[in-house]
Amino acid sequence: MAASGKLSTCRLPPLPTIREIIKLLRLQAAKQLSQNFLLDLRLTDKIVRKAGNLTNAYVYEVGPGPGGITRSILNADVAELLVVEKDTRFIPGLQMLSDAAPGKLRIVHGDVLTFKVEKAFSESLKRPWEDDPPNVHIIGNLPFSVSTPLIIKWLENISCRDGPFVYGRTQMTLTFQKEVAERLAANTGSKQRSRLSVMAQYLCNVRHIFTIPGQAFVPKPEVDVGVVHFTPLIQPKIEQPFKLVEKVVQNVFQFRRKYCHRGLRMLFPEAQRLESTGRLLELADIDPTLRPRQLSISHFKSLCDVYRKMCDEDPQLFAYNFREELKRRKSKNEEKEEDDAENYRL
């Protein structure tokens, strides 16, 4: 768990405020990119404090925008800050910060979904997975449009120990829509419990540390924003391939209001569906009438372990997708209807 560190006394020289930079460069948040600017440095400082002690740390900031959190990170006396920004309009403002902190800020124009951060920092920063987290941190005020796909991507990286996690158990402090933040940290049985809850918590210690009211952002989003801290676990709570866990969890939660057996049935082809689902539940010792939100990580571990054995017995099972089966069936029905219509005309 990250310590709540104090910001360093190392300060940037006097600079225009973020609001002044936005006016100077005539910046406007792009709605299509789900951009919302956080201008209150008290709040950006708080985000950085909650990331832990960043003195002499190497930080990767995603989506810096006009540079509000960027300033707070630089004021924490980091060794180096790498920012990756997709929108070229923000580069001049970030360059202004780089000039004010020589040798501290590295700016990359790129997409966080494809950027290879595993090559960004020195090999000397790498630590064994079993050690304390490395002196590498990820911090970001994520655009809502990319927050969920990005955290899923990083969770898979944690599972494989690649991407940003080649350095070890790299900690992350990120913003999400409040509803998503609550789902990520939701306990078993809560109404917010979801696919994201299980996928994040089987791999990480997840904490929803505080909420920022939407009115603190420009433009004001329709929702509040939650700040979430992730520390990868030394040992994942489910020791199966990420894609297998993801498939089981997705199938269970696609019918979140039904009993869990309803979603689990979709793991199997129709011809063997009832028999295989019954076997899965019996071997995993799961009550079929539990709702998805009532299933603990231990329940999912049992389900994934048994499903893995069933996939080993039938190598084609893992590739099965019930939606593809529905498409094929629909296509056959349409062909039959066309044949029937043609025969009727004849």
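Cβ coordinates are placed from backbone N, Cα and C, and glycine is handled just like the others.
No noted substitution is present; original residues retained.
Going by Swiss-Prot, these are the annotated features:
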type	residues	note
BINDING	LEU38, GLY63, GLU85, LYS86, ASP111, VAL112, ASN141	S-adenosyl-L-methionine binding site
MUTAGEN	GLY65 to Ala	Abolishes methyltransferase activity, DNA-binding and SAM-binding. Does not abolish transcription activator function
MUTAGEN	GLU85 to Ala	Inhibits rRNA (adenine-N6,N6-)-dimethyltransferase activity
MUTAGEN	LYS86 to Ala	Inhibits rRNA (adenine-N6,N6-)-dimethyltransferase activity
MUTAGEN	ASP111 to Ala	Inhibits rRNA (adenine-N6,N6-)-dimethyltransferase activity
MUTAGEN	ASN141 to Ala	Does not affect SAM-binding, DNA-binding nor transcription activator function
MUTAGEN	ARG183 to Glu	Abolishes the interaction between 12S helix 45 and TFB1M; when associated with E-256 and E-257
MUTAGEN	LYS220 to Ala	Abolishes methyltransferase activity. Does not affect SAM-binding, DNA-binding nor transcription activator function
MUTAGEN	ARG256 to Glu	Abolishes the interaction between 12S helix 45 and TFB1M; when associated with E-183 and E-257
MUTAGEN	ARG257 to Glu	Abolishes the interaction between 12S helix 45 and TFB1M; when associated with E-183 and E-256
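Structural mapping of features recorded in Swiss-Prot.
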{"residue": "LEU38", "record": "S-adenosyl-L-methionine binding site", "contacts (Cβ under 8 Å, 6+ apart)": "THR44, GLY68, ILE69, ASN141, ILE212, ALA216, PHE217"}
{"residue": "GLY63", "record": "S-adenosyl-L-methionine binding site", "contacts (Cβ under 8 Å, 6+ apart)": "VAL84, GLU85, LYS86, VAL112, GLY140, ASN141, LEU142, PRO143, VAL146"}
{"residue": "ARG183", "record": "mutagenesis position", "contacts (Cβ under 8 Å, 6+ apart)": "GLN192, ARG193, SER194, LEU196, SER197"}
{"residue": "LYS220", "record": "mutagenesis position", "contacts (Cβ under 8 Å, 6+ apart)": "ASN36, GLY214"}
{"residue": "ARG256", "record": "mutagenesis position", "contacts (Cβ under 8 Å, 6+ apart)": "SER194, ARG291, PRO292, ARG293"}
{"residue": "ARG257", "record": "mutagenesis position", "contacts (Cβ under 8 Å, 6+ apart)": "ARG291"}
Exercise. Work out how many Å separate GLY65 (mutagenesis position) and ASP111 (mutagenesis position) at their Cα atoms, rounded off.
Key: 13
Exercise. Would you pick out, from the mutagenesis positions GLU85, ASP111, the residue whose Cβ has the largest number of other Cβ atoms within 10 Å?
Key: GLU85
Self-check item: Three-class DSSP secondary structure - ASP111 (mutagenesis position)
Solution: coil
Quiz item: So how far apart do the S-adenosyl-L-methionine binders LEU38, GLY63, GLU85, LYS86, ASP111, VAL112, ASN141 get, largest Cα to Cα in Å?
Solution: 20
